[in-house]
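Single-structure report; data block below.
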Amino acid sequence: MKIAGIDEAGRGPVIGPMVIAAVVVDENSLPKLEELKVRDSKKLTPKRREKLFNEILGVLDDYVILELPPDVIGSREGTLNEFEVENFAKALNSLKVKPDVIYADAADVDEERFARELGERLNFEAEVVAKHKADDIFPVVSAASILAKVTRDRAVEKLKEEYGEIGSGYPSDPRTRAFLENYYREHGEFPPIVRKGWKTLKKIAEKVESEKKAEERQATLDRYFRKV
């Protein structure tokens, strides 16, 4: 029997791609994944994730990594959950080795609904099990999580080569916010690596525009008093 796991990395960032990884392994090879001690990618160091990446590939029967650029995410129709279900299905439908059972990390608060909606979009028959924190429960989902996270990390590193320090890309990262504020202040717009429509961008733009107006008012006052 063939078992699949699927997970994403980069759902919440304002910068960079979302990456979805779907993996397939024979049930007889599951102990090999367990021997690698795969687990939720967020609980592993970048160095450990990189090492596991190639080791995981050696155990798999098949895998697909889908990289969704920020412009596609920002211009999507529907909710982020719907977008994720559609692209989970796209990744799974692209597998050459079709699984009999799929374990997925549920993006929906309703696990059964997520499993049902994912199953309805598949072009093959398979049992779908969706759980919250599936990457902590099922090694096959942990493996998918690691492939997705490493791929996103590599993409972010490439962006840093072009744009400098952008942080992790998450709105809560002060480095990311500083980069976006400075870029908007200098260019009057955000770089093409952001996800348009994110509330963070609106807040930053409003903050910078407010600061510019305050600076202009102060400059006007300074000129007036110099004349006086």
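Just so you know, glycine gets a Cβ as well, placed from its N, Cα and C.
Just so you know, the substitutions we noted aren't modelled in this structure.
In three-state terms derived from DSSP, ASP105 (mutagenesis position) belongs to an extended strand segment. If you look up Swiss-Prot, you'll see ASP7, GLU8, ASP105 marked as divalent metal cation binding site, on the strength of similarity to another entry.
Look at Swiss-Prot and you will find 1-210 tagged as domain 'RNase H type-2', backed by sequence analysis. Per-residue confidence over the domain 'RNase H type-2' (1-210) averages 94 (mean pLDDT, predicted model).
Swiss-Prot gives this note for the published mutagenesis ASP7 to Ala: Loss of activity. Applying an 8 A CB threshold to same-chain residues 6+ apart, the list for ASP7 (mutagenesis position) reads ILE20, ALA21, ALA104, ASP105, ALA134, ASP135, VAL141, ALA144, SER145, ALA148.
For ASP105 (mutagenesis position), the count of additional Cβ atoms within 10 Å of its Cβ stands at 28 [all protein chains shown]. Record note (Swiss-Prot) on the mutagenesis of ASP105 to Ala: Loss of activity.
According to Swiss-Prot, the experimentally introduced change HIS132 to Ala is described as follows: Reduces activity by 75%. Counting Cβ atoms from all protein chains shown, HIS132 (mutagenesis position) has 14 others lying within 10 Å of its own Cβ.
DSSP assigns ASP135 (mutagenesis position) to a helical segment in the three-state reduction. One mutagenesis experiment named in Swiss-Prot is ASP135 to Ala, and its note says Reduces activity by 98%.
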For this session: Write out the long-range same-chain contacts of GLU8 (divalent metal cation binding site), meaning residues 6 or more apart in sequence whose Cβ is under 8 Å from its Cβ.
Result: MET18, VAL19, ILE20, ALA21, GLU84, PHE88, ASP105, ALA107, ALA148
Exercise. Excluding ASP7, GLU8, ASP105, which residues of the same chain place their Cβ within 8 Å of the centroid of the Cβ atoms of the recorded divalent metal cation site?
Worked result: ILE6, ALA9, ILE20, ALA21, PHE88, ALA104, ALA107, ALA134, ASP135, VAL141, ALA144, SER145, ALA148
